[in-house]
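Chemist: Got a structure here, written out as structure tokens. Questions coming.
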Amino acid sequence: MLQQVNGHNPGSDGQAREYLREDLQEFLGGEVLLYKLDDLTRVNPVTLETVLRCLQARYMADTFYTNAGCTLVALNPFKPVPQLYSPELMREYHAAPQPQKLKPHVFTVGEQTYRNVKSLIEPVNQSIVVSGESGAGKTWTSRCLMKFYAVVATSPASWESHKIAERIEQRILNSNPVMEAFGNACTLRNNNSSRFGKFIQLQLNRAQQMTGAAVQTYLLEKTRVACQASSERNFHIFYQICKGASEDERLQWHLPEGAAFSWLPNPERSLEEDCFEVTREAMLHLGIDTPTQNNIFKVLAGLLHLGNIQFAASEDEAQPCQPMDDAKYSVRTAASLLGLPEDVLLEMVQIRTIRAGRQQQVFRKPCARAECDTRRDCLAKLIYARLFDWLVSVINSSICADTDSWTTFIGLLDVYGFESFPDNSLEQLCINYANEKLQQHFVAHYLRAQQEEYAVEGLEWSFINYQDNQPCLDLIEGSPISICSLINEECRLNRPSSAAQLQTRIETALAGSPCLGHNKLSREPSFIVVHYAGPVRYHTAGLVEKNKDPIPPELTRLLQQSQDPLLMGLFPTNPKEKTQEEPPGQSRAPVLTVVSKFKASLEQLLQVLHSTTPHYIRCIKPNSQGQAQTFLQEEVLSQLEACGLVETIHISAAGFPIRVSHRNFVERYKLLRRLHPCTSSGPDSPYPAKGLPEWCPHSEEATLEPLIQDILHTLPVLTQAAAITGDSAEAMPAPMHCGRTKVFMTDSMLELLECGRARVLEQCARCIQGGWRRHRHREQERQWRAVMLIQAAIRSWLTRKHIQRLHAAATVIKRAWQKWRIRMACLAAKELDGVEEKHFSQAPCSLSTSPLQTRLLEAIIRLWPLGLVLANTAMGVGSFQRKLVVWACLQLPRGSPSSYTVQTAQDQAGVTSIRALPQGSIKFHCRKSPLRYADICPEPSPYSITGFNQILLERHRLIHVTSSAFTGLG
């Protein structure tokens, strides 16, 4: 019996640890401030008793997380504490400059792993190993970590990227309720026990934003579908569909209210996990539509009806066992829900097919009642296992990112906790074997490897003893003889053997192992393995059959004939698929047993863990009843002893968890030499201050040692800067030791170096920014000058093109004007032909004229319209020349020029006639002139030529014509 700290339920064996209760009472009376210790390394002295007292004090004060060096101890509160996991608290830990200085929390571990990924310190990939007994809170811890990363690792800038990140986050979080519904069950110790192991990779891109995730599962306990221990339940999903289905769905799935199913024990228990709507909504977010969901639930209902098929023993061995009368309805319903023919389903369960002889003759043998039950259970386990694997693949396809879109990952390992039940079989052996491997990983990585490395590197270190579980692992998986090898050998030999014979073989072959125990008082064949968490008795009955996990090929062929769309996808027909029966005389492939497959997958997992930086969270269960505010010291003490927590605290308090090689240390922190330049420029320095020397492979150690010393000389400067900023913890850093090949330091020293590096990088960034701004300014000026030059050239080119177009247009206009002027001259000549002949015939010929003068005069006469124009022009030829042209155009008789005088007053009045003015009244007979604009009196400005004058007059040519005419007359 267990002794309870608060005085309730005292046990008969409590005297063995009576001193613990006395120490506890003394603690409760005097050491009331012990609960304020956030790190167990500060407990003095570090013993199991003092650690236990500190944990209990913090548990009673509702403080459930405590640091133990590199490990976080998490106590299960067994009550909801919503304020402890709010998004605001997540952001507070994420935004804190030093989250390790806040209260211990699972978010501290999450933020530390996230910052390690951002720092790119090798190994960059991180892993968090959550371990503990069943019911200690491992699944809840993993769920909180996933929510934390979903909040802090998805902060893109653009709205579109934010929506994508939000969708990825929602899908990752929705994978939890689906996998818990199909993979978790209620056990004796835990209402939500994981019946499978899972390793979740949260994938991060180069900007450390979560782009996806991948889930890998290990060893689903599929036997729970058909076999549940006393006071335990089946998987949650079966209870969800029975309690949460609607009336129409109940009719469709043949699940009437209050129906009893053999594979659904304890249905009256109401658990928080029996929420059907949460599962359906999560499946919908993962891309599983409603018709597919209904198909899945229909198949699960078919499995429940399949479990109600009970057979009656046959009196004749040659006749198959017939189902009982009340099971015939279940046969019809199961066949209908699974899409199988009723008679074929019953026949495959009742009759076994045997192939024998060289010709592979087929024999049909009726099965006994026990074998019929086994084949029925095998059919159900096969369907459920395939369905679970299909769900995992759907989840991965929904949340997994492309390979080229992520570079690093953070792994979350959540496996079944250590189990010890009254009846333990192969499932418990594999589960405890996995816990032994994880414990060995912790021991090898932290307890043993660190101390051995201290000795190799030449550090002064006193070796601390610890509990090594290597003998237990040698017993389970050792070579050449171990428990697993003996069980696999029985499967390969395929010979009939009883449970007692297997027990004898194990006890005889492994008698020398200190971890193998005997229980001679037990009536059932069994053996005892002393695990790190305590001894466990395993029954050998059914051990070999479970390890074989035989699947009759006729059952697979039966499911390939199903008309159900889901089962058709789970069991596709492959004509190239090889049958399990091989012709005699040919070598058979080695039998792949359950233990072999589980061991191979576990080795792959450990390889991934070894390639990452591990972080450990130890979940502790305060009591086995799941009651809040109840702290059972015996149970907690056994868990502390099993996980080696005290040894971990000792090593963490005196050790150096940070180890960096000399080369990596110099590469990362060589910038700190800028804070103390005299170390690299003094007379004793081997290198000038111009920079680091080139490394030579032959003298690397001699090259790195002075550089490391230069970096260490900057520590006083960093300490002084930390003191100025008011950080007393960093002002007094823990010591640092330089080994032969590595530098060892504590977390506080690493934080101090990182702060100094950040300062130097900030200075370098400012220098680079200033240089970049100058360079950018010069580039902008150069580009501006180039732009101005290009613009000037373009403008010049455009101007030339414009002038060329104007010249071309002027040429076209000039030619058109010349053509038009010629037409007008011809038109005027035709109009005055008659007048010209008349004047020339009546004129006296007393004046002798030369031919040249006659031609010039004729030319002037033909231009008489110009006389009309010039008489009223404001600019042009002189007044005398103008009158001369007018006289020539009027064709007056050749005589004395003085006898014919042109009236200037009339000229000034704007009236010009080609005849002498009459002395009396006269009548004007006007007709429309063929000349355009002849009826408009021009009124030009003194300095412009407009209208008809602009078209007809060309100043230089008129002057030339009148000058020529005057010369001819002279």
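For all residues, glycine too, the Cβ spot is worked out from N, Cα and C.
A quick note: this is a predicted structure, and the numbers were derived from the prediction, not measured.
For reference, Swiss-Prot lists these features for the protein:
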BINDING   Gly132, Glu133, Ser134, Gly135, Ala136, Gly137, Lys138, Thr139  ATP binding site
DOMAIN    35-758  domain 'Myosin motor'
DOMAIN    759-779  domain 'IQ 1'
DOMAIN    783-812  domain 'IQ 2'
MUTAGEN   Gly135 to Arg  Rigor-like phenotype due to disruption of ATP-binding. Does not affect localization to mitochondrion
MUTAGEN   Arg855 to Ala  Does not affect localization to mitochondrion outer membrane
MUTAGEN   Arg915 to Ala  Does not affect localization to mitochondrion outer membrane
MUTAGEN   Lys923 to Ala  Does not affect localization to mitochondrion outer membrane
Chemist: Just to verify: the residue among Glu133, Thr139 with the fewest other Cβ atoms within 10 Å, which of the binding-site residues is it?
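Modeler: Selected from the binding-site residues Glu133, Thr139 on minimum Cβ neighbours within 10 Å: Thr139.
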Chemist: Within 10 Å of the Cβ of Ala136 (ATP binding site), how many other Cβ atoms are there?
Modeler: 24
Chemist: For Gly135 (mutagenesis position), which DSSP three-state class applies?
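Modeler: In the DSSP reduction, Gly135 (mutagenesis position) maps to coil.
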Chemist: So around the ATP site, Gly132, Glu133, Ser134, Gly135, Ala136, Gly137, Lys138, Thr139 aside, which residues have their CB within 8 A of the centroid of those CB atoms?
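Modeler: Close Cβ neighbours, site residues excluded: Asn76, Asn190, Gly417, Cys619, Lys621.
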Chemist: Relative to the Cβ of Gly132 (ATP binding site), which residues of the same chain, six or more apart in sequence, are found under 8 Å away?
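Modeler: Residues satisfying the criterion: Ala74, Lys138, Gly417, Phe418, Arg618, Cys619, Ile620, Lys621, Gln639.
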Chemist: Including all protein chains displayed, how many Cβ atoms other than that of Ser134 (ATP binding site) lie within 10 Å of its Cβ?
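Modeler: Excluding its own Cβ, Ser134 (ATP binding site) sees 20 Cβ atoms within 10 Å.
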Chemist: Show which residues of the chain containing Gly135 (mutagenesis position), separated from it by at least 6 in sequence, have their CB under 8 Å from its CB.
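Modeler: Non-local contacts for Gly135 (mutagenesis position): Asn76, Thr187, Arg189, Asn190, Asn191, Ser193, Gly417, Lys621, Ser624, Gly626.
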Chemist: Hey, what's the Cβ neighbour count for Gly137 (ATP binding site) at 10 Å?
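Modeler: Other Cβ atoms within 10 Å of Gly137 (ATP binding site): 26.
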Chemist: When the pLDDT values for the domain 'IQ 1' (759-779) are averaged, what is the result?
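Modeler: Across the domain 'IQ 1' (759-779), the average pLDDT comes out at 91.
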Chemist: Helix, strand, coil residue numbers for the domain 'IQ 2' (783-812) per DSSP?
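Modeler: Residue counts for the domain 'IQ 2' (783-812) by secondary structure: 30 helix, 0 strand, 0 coil.
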Chemist: Per DSSP, what is the residue tally for the domain 'IQ 1' (759-779) in helix, strand and coil?
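Modeler: DSSP composition of the domain 'IQ 1' (759-779): 21 helix, 0 strand, 0 coil.
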